[in-house]
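Enquirer: I'd like to ask you about the structure that follows.
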Amino acid sequence: MGPLQREDRPALGGANVAPGSSPVGVWHQPQPPKEPAFHPMGWSLPKEKGLILCLWNKFCRWFHRQESWAQSRDEQNLLQQKRIWESPLLLAAKENDVQALSKLLKFEGCEVHQRGAMGETALHIAALYDNLEAAMVLMEAAPELVFEPMTSELYEGQTALHIAVINQNVNLVRALLARGASVSARATGSVFHYRPHNLIYYGEHPLSFAACVGSEEIVRLLIEHGADIRAQDSLGNTVLHILILQPNKTFACQMYNLLLSYDGGDHLKSLELVPNNQGLTPFKLAGVEGNIVMFQHLMQKRKHIQWTYGPLTSTLYDLTEIDSSGDDQSLLELIVTTKKREARQILDQTPVKELVSLKWKRYGRPYFCVLGAIYVLYIICFTMCCVYRPLKPRITNRTNPRDNTLMQQKLLQEAYVTPKDDLRLVGELVSIVGAVIILLVEIPDIFRLGVTRFFGQTILGGPFHVIIITYAFMVLVTMVMRLTNVDGEVVPMSFALVLGWCNVMYFARGFQMLGPFTIMIQKMIFGDLMRFCWLMAVVILGFASAFYIIFQTEDPDELGHFYDYPMALFSTFELFLTIIDGPANYDVDLPFMYSVTYAAFAIIATLLMLNLLIAMMGDTHWRVAHERDELWRAQVVATTVMLERKLPRCLWPRSGICGREYGLGDRWFLRVEDRQDLNRQRIRRYAQAFQQQDGLYSEDLEKDSGEKLETARPFGAYLSFPTPSVSRSTSRSSTNWERLRQGALRKDLRGIINRGLEDGEGWEYQI
């Protein structure tokens, strides 16, 4: 049930009955509202029946339902309160008035199964308000109420057990279970769906409700009474999946461990490996959602420490579900294809960053550089074929004085005669074969990922996929036009040249300095520039029409920039981009309105809108620059996964070591050696920079360098000094520096070092 307001009212006695209600609490169903006689916009509806009228009525009903979901829910909750006050039985259950409830239940005419506006019974209301005494009276009088679900669209399927569980009323849960309440009942109402406007998602079963609210006692009670920990909701999510989606990470980790302790060995597959309808296990879902706390918690359960030697620790990390080798839906691919920015933070976690670094340095970067070099040579070959395309002098007479064409395309029979033509033919065949290979490589990925994900994800190179596929089609169109002797091959050839060379920017993602800039360009084009083009089109249409009207009566020979409407549009576009200056002829008098209109156009277009575009692009650059390393790391992962799928296995061996060598089965592991004292010198520099008093923490830093750094908490106590009384701006600056210092110290002392993609010696990988 929804969040109802608890109103302070006097206890309901035997005579205190709502006005207009029967003393026995019989509740009558309200009449359904009548259809409106008029359309919401004021149009009367015809009375004749027919297909058009039926469609019209459906459209009107659909238009009526386009109100806010939250507003509809609020109205139903208000109606629910009204119905409760109109029904003595429901009101007694709400007020926990056991005496009045007993009197009402003794009347033969009392309908104990009556329902409120949400389809709730009196037992639902008693459970909602934690009224244990009223609930016991109702269950004694009508035990079947325990099994009754709510019937409204919002709360369909919810039983009293669901409500008692979510309120953490342990005594009521015990009473309901003792009377046979179903532990497998499913709450399928729209309130319980996983939607953006829903504030909670607790699944559908009472067990998932109990796990999400963090009640360990209720979880144990439900499991003891037969609750299935492997039960899945309509989305295929188990209780472990649902815990991943909860905001309270601490309770989620505790409940996760508790539920796994009940997962016996009578199943072939562990509960952690049960996928939902999207094929995601709880571990993969944690990565896709960017739940770092749960991801680290699960990784702690999957790692095996080999040995510890002072500050050195050798750890084996299980790569199951992480590595893209042998997994069509690996965690690496899921992270780079999701739209959630938080998921990219998983790429900075151990062992994901080490695995990505290992793959990129060993195989990804060399193969990607070779692929880029091959493509550049290929596009140069295609360019040379276009530059030296077969042409011959034009022999037809020119009738149009403005036509200055001198050469024309050769026929197919004349195009391949000389040895120079044969050499060009080899290049053309290479270009055609390359275009076919591009289509064969790209099209399968479209069907595998879907059109939206393949072309819409910037990290995957979405716009570049559009460019390269369009380029390949233009090459094939040029070939067809050449074979059929159709004039105009210059059109697809020109498009192919522009697109082919623009696609060279795709290979900039292999370099940390250039990769993020390609994303900036994409975001500016498809974000800032697209929005700006709408405004620019409106301004150009308005002023071009004005210029055309002004010069409509003038001699076009003296000033022909706005002679006809298409020319006026093009000239205004050039003026907007300041490609040309304002047209003027000082030998004749120009219309006065031209000067006024052009002055307004110059102010709006040049001074206002162009500077607005520059400001928008600057803001986009600032936002992307703050995510530069994160975006480049995601580009590296996407490129690595792409190359791994395309190349044969003999050219890309699997990374890691097989668990059979360590008695860990057939799973693959990555061994990471962590040295926590690598950044001690950098810590000392930070500490000296922020030192403000004598030797409060320098003695600790001068201790034996072999001593193991445990946590940052003791250093935080030594390095926290009282802030002197200074101005507000100085205090704010000091606070920010303090946060920076604390963050740097605590991060380094924990041994969490972001060196997954650097060339330094911060991490060592031994395979």
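A Cβ is built for glycine as well, from the same backbone N, Cα and C atoms used for every other residue.
Pulled the feature table from Swiss-Prot, pasting it below:
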- D581: Ca(2+) binding site (BINDING)
- L577 to C: Abolishes channel activity (MUTAGEN)
- D581 to C: Abolishes channel activity (MUTAGEN)
- D581 to G: Increases pore diameter (MUTAGEN)
- D581 to A: Abolishes binding of Mg(2+) and increases pore diameter. Impairs intestinal Ca(2+) uptake (MUTAGEN)
- Y586 to C: Abolishes channel activity (MUTAGEN)
- T639 to A: Abolishes plasma membrane localization and channel activity (MUTAGEN)
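Can you tell me where each of these features sits in the structure?
Expert: Annotation for D581 (mutagenesis position): no spatial neighbours, criterion Cβ-Cβ under 8 Å with sequence separation of six or more.
In the three-state DSSP scheme, L577 (mutagenesis position) is classed as coil.
Its Cβ taken as reference, T639 (mutagenesis position) is surrounded by 25 other Cβ atoms within 10 Å in the chains shown.
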Enquirer: Cα-Cα, whole number of Å: T639 (mutagenesis position) versus L577 (mutagenesis position)?
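Expert: Per the Cα atoms, T639 (mutagenesis position) and L577 (mutagenesis position) stand 37 Å apart.
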Enquirer: Translate the DSSP assignment of T639 (mutagenesis position) into the three-state scheme.
Expert: helix
Enquirer: Inside 10 Å of the Cβ of L577 (mutagenesis position), count up the other Cβ atoms and send me the figure.
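Expert: Taking all protein chains shown, L577 (mutagenesis position) has 11 Cβ neighbours within 10 Å.
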